[in-house]
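Below you will find the structure I want to go over with you.
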Amino acid sequence: MASKEFHIVVETGIHARPATLLVHTASKFTSEITLEYKGKSVNLKSIMGVMSLGVGQGADVTISAEGADADDAISTIAETMTKEGLAE
């Protein structure tokens with residue numbers, strides 16, 4: 001299992017466009033990937049799940065992956081979030 005914490009910096013939080021980007025990135029991997037915020041955990045491959053969390057700017061979230069490609073998944077998602085200016 002691999003996980004990483006992120007601090008959301010994008011002004012609009014994780015709304016439709018960033019959520020779609022994260023779901024698309026997570027869907028490339030076979031591992032189970034979850035997004036946790038305020039004690040709630042959702043499947044990062046589910047757009048509705050991600051949007052339902054209402055993650056705003058300044059939020060701290062944890063993304064976890066479990067499976068054969070967990071380390072690659074977390075690494076790629078972290079790179080995407082940083083490159084797109086979503087989190088640090």
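From the backbone N, Cα and C atoms, a Cβ is placed for every residue, glycine too.
Swiss-Prot lists these features:
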type	residues	note
DOMAIN	1-88	domain 'HPr'
ACT_SITE	His15	active site, pros-phosphohistidine intermediate
MUTAGEN	Ser46 to Ala	Abolished S-46 phosphorylation
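Provide an account of the burial state, proximal residues and distances for the features listed.
Within the same chain, residues at least 6 positions away in sequence whose Cβ sits under 8 Å from that of His15 (active site, pros-phosphohistidine intermediate) are Met51.
Residue environment of Ser46 (mutagenesis position) contains 16 other Cβ atoms, counted within 10 Å of its Cβ in all protein chains.
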Take the domain 'HPr' (1-88) and count its residues per DSSP category (helix H/G/I, strand E/B, coil), listing them in that order.
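For that range the per-state counts are 31 helix, 25 strand, 32 coil.
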